[in-house]
Every structure is written in structure tokens, then in C-alpha cells.
Amino acid sequence: MSFLKSFPPPGSAEGLRQQQPETEAVLNGKGLGTGTLYIAESRLSWLDGSGLGFSLEYPTISLHAVSRDLNAYPREHLYVMVNAKFGEESKESVAEEEDSDDDVEPIAEFRFVPSDKSALEAMFTAMCECQALHPDPEDEDSDDYDGEEYDVEAHEQGQGDIPTFYTYEEGLSHLTAEGQATLERLEGMLSQSVSSQYNMAGVRTEDSTRDYEDGMEVDTTPTVAGQFEDADVDH
């Protein structure tokens with residue numbers, strides 16, 4: 001694919017946490033070949049035997065998980081969802097965006113399938129640790145409220161404006177199309193939460209993995225259908 005490039009693999013200088021040889025890379029259901037996966041603090045990279053590969057920046061990774069559902073994919077693997085398009089899909093998405101008024105965020109699904117499935121836990125842990133080093137700037141900004149303070153005393157004297165508050169129903173009407181789509185997606189993810197474990201499109205977080213913001217274990221119980229189905233995962 002055209003997005004595959006030649007570059008030196010990340011080393012200790014980039015904080016290499018995990019190097020997993022004999023790992024097959026799959027993008028949106030299409031195999032890219034077998035190579036080595038490099039999980040470094042700076043980026044997530046994969047290179048095939050010829051030295052061609054790709055790198056993923058952590059801020060673009062919206063979800064990573066260990067998938068053990070053999071109904072969704074025939075082999076256990078590390079699943080990574082990225083907010084971007086790659087290869088031919090990136091060209092198609094540009095054309096679609098020109099014809100569409102909706103601001104739809106691009107999504108790509110990667111599956112990294114190691115020949116040694118026992119390495120999945122170490123791969124998952126390394127991903128969680130590296131992802132934590134790259135917090136979402138939007139989350140940080142939300143902690144610092146820069147808006148004007150509401151002066152109760154001024155309001156009582158008729159000198160201040162009443163801040164606008166919305167009920168749940170009213171708030172929905174003020175959401176943008178993108179906001180509504182995001183809300184619907186999140187509600188769908190949370191609708192199957194059960195006691196201490198939460199099922200989100202086949203992804204389950206348990207107490208042992210709650211410390212990881214973006215990482216989660218996949219539910220292996222047969223009661224959840226459609227876990228990590230291609231092109232409709234989410235997160």
C-alpha cells in the first residue's frame with residue numbers, strides 16, 4: 001500500500017517498551033504482511049521484512065484492546081482504532097468529504113496478530129503505559145475553566161446575565177451533528193454495562209484494567225455478539 005514507507009525502527013532513544021517479531025498487521029481486514037511491531041513511548045510502529053512499514057502517533061489512537069473473540073477474527077490479537085485514514089481509503093475519504101456536508105471523523109482499524117499469543121498481555125501493557133504519556137489535550141483543557149464567573153450578587157441587583165443551563169432533552173437540541181453522533185456512539189457503548197464490568201461493542205473493562213484510560217480487555221463470553229466487527233467497532 002502507498003502509505004508504507006521505509007524508516008529506521010525506534011530504539012532505546014525513543015523509549016522502546018516492547019518489540020514483537022513475527023507479528024502480522026491487518027488494516028481494515030486487509031493483510032499487510034508479517035513483520036515486527038515496535039511499541040515505543042514516542043510512537044507505535046510496524047515494519048515488514050523489507051523495511052517498509054508505518055507509524056501511528058498516540059494522540060490519533062482512540063482505542064486499543066486485546067481481542068480474543070474468534071468469531072470476530074480467527075486469531076487473538078491486539079486491536080487498535082485510529083482516528084485517520086490510510087492508503088487508498090484516504091483518497092476515497094477526501095472525495096467523500098467533498099460531497100458531504102457532515103463532519104465525520106475518519107476511522108481506521110488495525111489488528112496486530114503475534115505468532116506467540118502469550119505476548120498479547122505484554123503488548124497491551126506496553127501500549128497502556130505509552131498511551132498514558134500522551135494525554136488528550138482537550139481533556140486537559142476541560143480541567144481549566146476560562147469562562148466568566150457567574151456573579152450571584154450582581155444578578156440579585158439586576159446587573160448580571162443569567163447563565164444558560166440546559167436539561168438533558170434541551171441539551172440534545174443544541175448539539176452539533178458531530179456531537180449527536182458522538183453521544184449516540186457513547187450511549188451505545190455504555191448501554192451494556194453490567195455491575196463491575198462494562199461491555200462496549202464487545203470490549204470489557206474490569207477492575208484489573210480500570211487504571212488504563214484507553215486500554216481494555218475484550219469480553220470472551222459468547223453472550224456478546226459482534227465483538228470488534230470490521231468497520232463498526234466503536235471508541
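Note: Cβ is positioned from N, Cα and C throughout, glycine not excepted.
Just the original residues are modelled here, none of the noted substitutions.
Cβ neighbours of GLY49 (mutagenesis position) (same chain, under 8 Å, six or more residues apart in sequence): GLY33, THR34, GLY35. Here Swiss-Prot notes a mutagenesis experiment, GLY49 to Ala, with the remark: Removes cAMP sensitivity.
Per Swiss-Prot, mutagenesis GLY51 to Ala is noted as: Removes cAMP sensitivity. A sphere of 10 angstroms centred on the C-beta of GLY51 (mutagenesis position) encloses 13 other C-beta atoms.
Annotation of the mutagenesis experiment GLY53 to Ala in Swiss-Prot: Removes cAMP sensitivity. Annotation note: GLY53 (mutagenesis position) sits in a strand segment as assigned by DSSP. Using a 10 Å radius centred on the Cβ of GLY53 (mutagenesis position) and all shown protein chains, the other Cβ atoms total 22.
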